[in-house]
Each structure stands twice: as structure tokens, then as C-alpha cells.
Amino acid sequence: MKLTCVVIVAALLLTACQLITALDCGGTQKHRALRSTIKLSLLRQHRGWCGDPGATCGKLRLYCCSGFCDCYTKTCKDKSSA
């Protein structure tokens, strides 16, 4: 009987600790994948990894030097044609 009570109390304490930890996070893990794609895009921009007109672009792909990626064809467009 005592062992059962100890196990129940331990389970309740662990559950409470998990809930407290989840509340303390303050949503820092929300949209983690989205943030990582944005970081990757920014990293590629700053390191000069950009594509010329006609190159494939989009999420997790090459960033366009012109800054214009056609969302339908997933290709870089020239500033004058955008």
C-alpha cells in the first residue's frame, strides 16, 4: 500500500513539473520549422548564395539575387520582368 502511494505521488510530481516547464517556455517552440527556414533564407542572402533569373527558388532553395521568386514557377525573375 505504501509503495503504491509513493508511486502515485511521484507520478503526480513529475506531471506537475512537466506542466510547469511547459508554461515557463512561453511559446518559444512555436513555429520552429518556420523560423529555421527564415534563418536559412537570411543566411543564404548574406553569404551571397543567390540565383540568377531562371534559377530554381523557393523555400529551402536558392534565394534570388533580384529578390523576386515567382511562386508559381518557382524560378527567379529579373527586376524588370517582375
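Each residue, glycine too, has its Cβ placed from N, Cα and C.
Substitutions noted, but not modelled.
Pulled from Swiss-Prot:
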BINDING   C71  protein binding site
MUTAGEN   W49 to A  10-fold decrease of affinity to Nav1.2/SCN2A
MUTAGEN   D52 to K  No change in affinity to Nav1.2/SCN2A
MUTAGEN   P53 to A  No change in affinity to Nav1.2/SCN2A
MUTAGEN   K59 to D  280-fold decrease of affinity to Nav1.2/SCN2A
MUTAGEN   L60 to A  Small decrease in affinity to Nav1.2/SCN2A
MUTAGEN   R61 to D  133-fold decrease of affinity to Nav1.2/SCN2A
MUTAGEN   Y63 to A  53-fold decrease of affinity to Nav1.2/SCN2A
MUTAGEN   S66 to A  Small decrease in affinity to Nav1.2/SCN2A
MUTAGEN   K74 to D  13-fold decrease of affinity to Nav1.2/SCN2A
MUTAGEN   T75 to A  Small decrease in affinity to Nav1.2/SCN2A
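Features recorded in Swiss-Prot, as mapped to the structure shown.
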residue : record               : CB count, 10 Å
D52     : mutagenesis position : 11
P53     : mutagenesis position : 16
Y63     : mutagenesis position : 23
S66     : mutagenesis position : 18
C71     : protein binding site : 8
K74     : mutagenesis position : 13
T75     : mutagenesis position : 18
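Proximity to P53 (mutagenesis position), defined by a C-alpha to C-alpha distance within 10 angstroms, is shown by none of the recorded positions Y63, C71, K74. Rounded to the nearest whole angstrom, the C-alpha distance between Y63 (mutagenesis position) and D52 (mutagenesis position) is 9.
Of all the mutagenesis positions listed here (D52, K74, T75), D52 has the Cα closest to the Cα of S66 (mutagenesis position).
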